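Q: Pulled these features from Swiss-Prot for this protein:
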type    : residues                  : note
BINDING : Cys9, Cys37, Cys40, Cys46 : [4Fe-4S] cluster binding site
DOMAIN  : 8-70                      : domain '4Fe-4S Wbl-type'
MUTAGEN : Cys9 to Ala               : Does not bind 4Fe-4S cluster, binds DNA
MUTAGEN : Asp13 to Ala              : No change in 4Fe-4S cluster, binds DNA
MUTAGEN : Cys37 to Ala              : Does not bind 4Fe-4S cluster, binds DNA
MUTAGEN : Cys40 to Ala              : Does not bind 4Fe-4S cluster, binds DNA
MUTAGEN : Ser57 to Glu              : Still binds DNA
MUTAGEN : Gly58 to Glu              : Loss of DNA-binding, still binds 4Fe-4S cluster
MUTAGEN : Val59 to Glu              : Still binds DNA
MUTAGEN : Trp60 to Glu              : Still binds DNA
MUTAGEN : Gly61 to Glu              : Loss of DNA-binding, still binds 4Fe-4S cluster
MUTAGEN : Gly62 to Glu              : Loss of DNA-binding, still binds 4Fe-4S cluster
MUTAGEN : Lys72 to Glu              : Loss of 4Fe-4S cluster, loss of DNA-binding
MUTAGEN : Arg73 to Glu              : Loss of 4Fe-4S cluster, loss of DNA-binding
MUTAGEN : Arg74 to Glu              : Loss of 4Fe-4S cluster, loss of DNA-binding
Amino acid sequence: MDWRHKAVCRDEDPELFFPVGNSGPALAQIADAKLVCNRCPVTTECLSWALNTGQDSGVWGGMSEDERRALKRRNARTKARTGV
């Protein structure tokens, strides 16, 4: 079975996970989306999928757009430093 069938967000309005902006009301929307992610049994799979498929917008796997960008930068620096 595909991990998406187990995702808690399937029963939520998809708009919740795609806030416009990253300040003011969008911050509250991001926090609400993360609350859904916190209840989800497939957060790890979701985040991995988002990173592997280049999902640049929205909340995926409990991480906002900015958080995923920061994670990608950290991973790239680690890879450059260690050669792994």
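Residue positions begin at 1 at the first shown residue.
Backbone N, Cα and C define each Cβ position, glycine as well.
So, quick note: what you're seeing has the original residues, none of the substitutions.
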Q: Do you know offhand how many angstrom separate Trp60 (mutagenesis position) and Cys46 ([4Fe-4S] cluster binding site) by C-alpha?
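A: The Cα atom of Trp60 (mutagenesis position) is 6 Å away from the Cα atom of Cys46 ([4Fe-4S] cluster binding site).
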Q: Name the one residue among Ser57, Gly61, Lys72, Arg74 whose Cα is closest in three-dimensional space to that of Cys46 ([4Fe-4S] cluster binding site); these are the mutagenesis positions.
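A: Closest by Cα distance to Cys46 ([4Fe-4S] cluster binding site) among the mutagenesis positions Ser57, Gly61, Lys72, Arg74: Gly61.
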Q: Tell me which of the mutagenesis positions Asp13, Cys40, Arg73 ends up closest to Gly61 (mutagenesis position) in space, Cα to Cα.
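A: Result for Gly61 (mutagenesis position): the nearest of the mutagenesis positions is Cys40.
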Q: Mind telling me which of the mutagenesis positions Gly58, Gly61, Gly62 has the densest Cβ neighbourhood, counting other Cβ atoms within 10 Å?
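A: The most densely surrounded of these mutagenesis positions is Gly61.
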Q: Using C-alpha atoms only, work out the spacing between Gly58 (mutagenesis position) and Arg74 (mutagenesis position) and round it to an integer in Å.
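A: That separation, Cα to Cα, works out to 20 Å.
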Q: Can you tell me how far the Cα of Arg73 (mutagenesis position) sits from the Cα of Ser57 (mutagenesis position), in Å?
A: 16
Q: Between C-alpha atoms, which of these mutagenesis positions comes nearest to Cys40 (mutagenesis position): Cys9, Asp13, Ser57, Val59?
A: Cys9
Q: Please report the distance from the Cα of Cys9 (mutagenesis position) to the Cα of Ser57 (mutagenesis position), rounded to the nearest angstrom.
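A: Answer for this pair: 16 Å between alpha carbons.
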Q: Suppose the [4Fe-4S] cluster site is Cys9, Cys37, Cys40, Cys46. Which further residues of the same chain have a Cβ inside 8 angstroms of that site's Cβ centroid?
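A: So the extra residues in range turn out to be Ala7, Val8, Val36, Arg39, Val42, Thr43, Trp60, Gly61, Gly62.
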